[in-house]
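Student: Encoded as structure tokens, here's the structure I'll be asking about.
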Amino acid sequence: MGKDRLPELLQRSLSTNSSNSSSNGSLLLNVYSGTTEFIIGNTGGNNNSYSVVSQNSHSCSNNNSSTEPKDRSSSKMTQYGSNVDDILNPYTEIRQQLAQIAANLETMNRMAQTVNLRTFNENEMDELHNKNLRLGNQLMTRFNDFKANLPAENDYSLEARMKRTLFYGLHQTFINLWHKNELFLQNYETKVKKNLRLHTKIINSEASEQEIELLIENKTTKLFVDNFLQETEKERQTLREMMDRFNELRRLEKSIEEVHALFMRIQTLVMEQSEVIQRVEFHAQQATLHVDKGADELDQAEQHQKKARKKKIMLIVILAAVLLVLLLVGIYL
């Protein structure tokens, strides 16, 4: 049923303006979204969504039966259904991973609102953050693979424009989603620092900015609970020793995470700027082909020149022989 809707919606994209790649791309994304939502609805056993789509398909068939030109156009577009599926299916997992990142980010936003409550689980927050990092790495690898297999920029066929528009649309969605994730992490860190400053003031322990950073690195964000757990001076001393031992390791871990995030940002910028580099490379390849072709043509011209010289010599010899024969005939006669 989802496949039956694809040719009809793709026909609308073609009938509006075949040369407008942006409008075709937006309609293609709408087709893909509608197909995905329909498949999810069917797997979940939602009969209401199936009936709505059936009614829409029935109304579309009634309208098409009233206008014969639309019927002919619809019959012509059915042959493109498999091609559209081939374009959309490879991006299904990417869309699912983007949805997973968005869901994790929404969950972390809800958890950040309860950071001061007992129900807040910092380990769960770290787990969601690590999941987003893993998904981001996987998506970056997938986008690199799809980027390498995109059609050439000088290919203006409908299928090529669909592939390019779908790729750049999903890639921009990933970039926007990742920017939101980084903004959330910055806001969350600021909120945690603010809470730690407030807690230190309440327990009459003024902490410097460096000490607050150290508390965050050691995931010590609940000073009231920690204060009750550290009932004796021995336990406090043990905690200080443990913090000193793992301080350098935490700093190293944080530095590695920052470098990793920096490399991901650089990789995103490189992908955004790679289009110009690919065009330059394309023109360089074309110039190389033309140079090779010119060399072949020069070789052919040289061969033709040699053949022409041989023909000229043969003609001169023949003419000399004819003149000699005529002279001899004239002398004897």
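Cβ from N, Cα, C; glycine included.
Found this in Swiss-Prot, in case it helps:
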- 239-301: domain 't-SNARE coiled-coil homology' (DOMAIN)
- Thr67 to Ser: In strain: AF1, AF2, AF3, AF4, K11, K14, K16, K2, K21, K3, K5, K7, ZH1, ZH13, ZH16, ZH19, ZH2, ZH20, ZH21, ZH23, ZH25, ZH29, ZH31 and ZH33 (VARIANT)
- Asp71 to Val: In strain: ZH20 (VARIANT)
- Gln97 to Leu: In strain: wi3 (VARIANT)
- Thr107 to Ala: In strain: AF1, AF2, AF3, AF4, K11, K14, K16, K2, K21, K3, K5, K7, ZH1, ZH13, ZH16, ZH19, ZH2, ZH20, ZH21, ZH23, ZH25, ZH29, ZH31 and ZH33 (VARIANT)
Student: Sort the residues of the domain 't-SNARE coiled-coil homology' (239-301) into helix, strand and coil with DSSP and give the three counts.
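Tutor: Final tally across the stretch: 63 helix, 0 strand, 0 coil.
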Student: In the structure shown, with every protein chain counted, which of the variant positions Gln97, Thr107 has the densest set of Cβ atoms within 10 angstroms of its Cβ?
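Tutor: Most Cβ neighbours within 10 Å: Gln97.
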Student: Please report the distance from the Cα of Thr107 (variant position) to the Cα of Gln97 (variant position), rounded to the nearest angstrom.
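Tutor: Counting only the Cα atoms, the answer is 15 Å.
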